[in-house]
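Below is one structure, written out as structure tokens; comments come after it.
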Amino acid sequence: MDFIILLIAILALSSTPITIISGSVTNHTYSTTNSYTNVALSARKVVFPPPRQLGKDNSDDDDLICKTCKRLSEHRTCCFNYFCVDLFTNRFNCGSCGLVCIVGTRCCGGICVDIKKDNGNCGKCNNVCSPGQNCSFGLCVSA
């Protein structure tokens, strides 16, 4: 019990943000809840909505982010939950804002493809199987 009281006292005096790994991120200024807790994440970086500052109207910042996103490339990027995402590679915004690839597919060039079967994206995006080969379980094998 003394250890818990000591830990709470140290955390209360600390100015370092505290991260709680349970689907939520919490610190002294920001608070948000991860709405994608049921999604299996790969080792690739996944774009999530940024934390929102409590008690502050962020509309000016949000507008700036979306305008900057459109300036980068109106046809390749999208402002999704106030975050600029790449429509050619983002699984949650593949080809257009909000179009989510189903489990087992990957966003390659703005199209959701099954990299285990697709001859033009075998095992990874843009990995084309040679003529006479088929994509089987993500590997190019002789037909």
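Along the chain as shown, the residues are counted starting at 1.
Each residue, glycine too, has its Cβ placed from N, Cα and C.
Under mutagenesis, Swiss-Prot gives Phe80 to Ala with this note: No effect on the interaction with PRK2. DSSP assigns Phe80 (mutagenesis position) to a strand segment in the three-state reduction.
As a published mutagenesis entry, Asn81 to Ala appears in Swiss-Prot alongside the note: Strongly decreased interaction with PRK2 and loss of growth-promoting activity. Of all Cβ atoms in the protein chains displayed, 16 besides its own lie within 10 Å of the Cβ of Asn81 (mutagenesis position).
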